Structures are given as C-alpha cells and as structure tokens.
Amino acid sequence: MDLENNNNTPLTGKQAEKCAKKRKCVITLDEKQVESKRLKKEESNVEATSRPPAQSPKKRLHLNGKPMQNKDLNFKYGNYKHYYGKRILNKDFHDIRLDVLGTQPDLFRNKQLLDIGCNSGHLSIQIARKFEVKSLVGLDIDRGLINDAQKTVSHLKRHATPGQGIPHIQFVHGNYVLEDDVLLEIERPQFDVILCLSVTKWIHLNFCDSGLKQAFRRMYLQLRPGGKLILEPQSFDGYKRRKKLSEQIRDNYNAIKFRPDHFTEYLLSPEVGFAEMKLMGIPEHCKVGFKRPIQIFTKS
C-alpha cells in the first residue's frame, strides 16, 4: 500500500522514507519506555525482598558486620559534649563525687592538679574553686570540649566579683597516651594530685591493654613524691555496651586481658611503683549519676 499524507495524497519517495523513520523512532521510544518500566518494577521487587527487617539503632550500626556511619562514632573516646551538662541542666543538681573528694580537702588545697579526660571542665572547675587548689590543668582529647572549658573559665574571670579568687586553671587539648613508650623517659614530676575519673574505659577501648598500662606508668612519673592518683575506674560490664562503636574498638575489646579488677595489683607492682591504695569512698548518686569506687594511690 502506498503511503499517504494527511490529505490522502500519495507521498513522494523522500517523504515516505522520512515518515517511516519517524514511525520507527516512535515505536523504539515506546519500547524503551515499556522496558524501563519493567526493569524498575523488577528492581522494586528485588529491593522489597532483600531489604533487612526493622532493627534497633544499635543493630543498624552493624548491618552485615560492617559499621555504618553513626553520630556515636564521634564520641569513641567518651567525649560526650553533655557528659556533665546533662547532670547540671537542673541547677539543683550536685555531683556527689565532690562530697567524696571533700572528705579529704587537704589533698587539694594549695596543690597542683592534673585532671585527665576533663571533658568540658565542669567538674574540674568545681574542684579547683571548692578546694582552693594552687593550679589545675585539664586535659582532653576532644578540642571542642577544651574550647568550651576555656570559654567557661574566661566567663568566670570576666564576671568575678572584687576579692573573689579564681584559681589558675588551664585547659589543654591532647592525647594522654604517648605514641611510644620511650617518651616516658623524659617525664618529670610536676603534679601533687592527678585525677582520672571515669576515663580508664575509654583509654582501654581505644588503646588496648598496652595503652592503659602506659598511661598508669606516666601518671606515676608525673607525680611528685607523696603525690596522689585519684582513680575512678569503670567496671568491665560497661565496656560491652560501647564495643560496637567501631571495628577497631570491637577488636580491642576482644583482645583485653587486663581487667579493671587487675588495676590495683598492677599499680602497686614494681612495674609502676605506687606504695599503697586506699578507698576514698563510693558516691551514692542519683539515677543520672554513677556509683563507682574512688581510690587513692600514693607515690612513696
């Protein structure tokens, strides 16, 4: 049959060829659209059958054994921004650990202190002011928390009333665990008291047994004769809840042999050198706090 145009007149050869190409193009486009819809439907069915079931946030972090990006990974050192803030949002909140530390105020008065893992500095500042220390250095691995602590100190100094003494408080960003044990050889005594409150778990999970043992030895070396290490270790039960923060932390957790109930024996051993340990007290916290023993280790 001859091809005709809209006026039912026969088409010329070129016109017929052009029309045929146009029809072929339209048919091809229609076929592609149909094929595209079919593929999308198949993909949708595959996705529906392969999608994992609903899971808790903790389980979603490790689908197929691989850690997913999660905001908790930013806090793998325990550097929670509101670690103390959650406890002081209520102005009536009182950190009961201050009462335990206050049973021996002479340990702090006119002394030079180091607070390892000071977070945003709330407790450090309260200790410095309440017990009239000579100076206090707060150290934390999170630069943002240190910036917050420095701002708090600056605010206190600006708003201090005449005659209101503000102790010399300095906050420093850094990792207390050294890159190499050989650096311990250059340590010199410079503090009367070192505070390590609820920090051992995070050192342990990130730097293994060797990192925590090195930190203990460094604490001893930085204390003057007769100096005190005030230690508030976390129990090993609390480690398990954080082991999924990253694959490295999980591997470190599985490799731990040096348990918290071994800390005292190690600190009193010749490898470290502390002369004695005494229990300072166990805080009786409200439910938003902690109830961990606070120990005092004395350097002979």
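Glycine too: its Cβ is placed from the backbone N, Cα and C atoms.
Original residues throughout; no substitutions modelled.
Note on D140 (S-adenosyl-L-methionine binding site): other Cβ atoms within 10 Å of its Cβ, all shown chains, come to 28. Annotation comment: Swiss-Prot describes N119, D140 as S-adenosyl-L-methionine binding site.
The annotation domain 'Bin3-type SAM' is assigned in Swiss-Prot to 95-300.
Among the mutagenesis entries in Swiss-Prot is Y83 to F, noted as: Unable to rescue early lethality phenotype of mutant flies.
Quoted from Swiss-Prot, the note attached to the mutagenesis of Y84 to A states: Able to rescue early lethality phenotype but not sterility phenotype of mutant flies.
Listed in Swiss-Prot as a mutagenesis experiment, K201 to A is described as follows: Unable to rescue early lethality phenotype of mutant flies. Cβ neighbours within 10 Å of K201 (mutagenesis position), excluding its own Cβ and spanning all shown chains: 19. In the three-state DSSP assignment, the secondary structure recorded for K201 (mutagenesis position) is helix.
The note that Swiss-Prot attaches to the natural variant A16 to P is: In strain: ZBMEL377.
For T298 (variant position), applying a Cβ distance below 8 Å and a minimum sequence separation of six or more within one chain yields G226, G227, K228, F274, A275, E276, M277, K278. Natural variation at this site is recorded by Swiss-Prot as T298 to K, annotated: In strain: ZBMEL84, ZBMEL95, ZBMEL131 and ZBMEL157.
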**OP:** Could you state the whole-number distance in Å separating the C-alpha atoms of N119 (S-adenosyl-L-methionine binding site) and K201 (mutagenesis position)?
**Re:** 14
**OP:** Work out how many Å separate D140 (S-adenosyl-L-methionine binding site) and K201 (mutagenesis position) at their Cα atoms, rounded off.
**Re:** 14
Original post:
Helix, strand or coil at D140 (S-adenosyl-L-methionine binding site), per DSSP?
Top reply: strand
**OP:** State the three-class DSSP label for N119 (S-adenosyl-L-methionine binding site), counting H, G and I as helix, E and B as strand, and everything else as coil.
**Re:** coil
**OP:** Would you mind checking how many other C-beta atoms are within 10 angstroms of the C-beta on N119 (S-adenosyl-L-methionine binding site)?
**Re:** 26
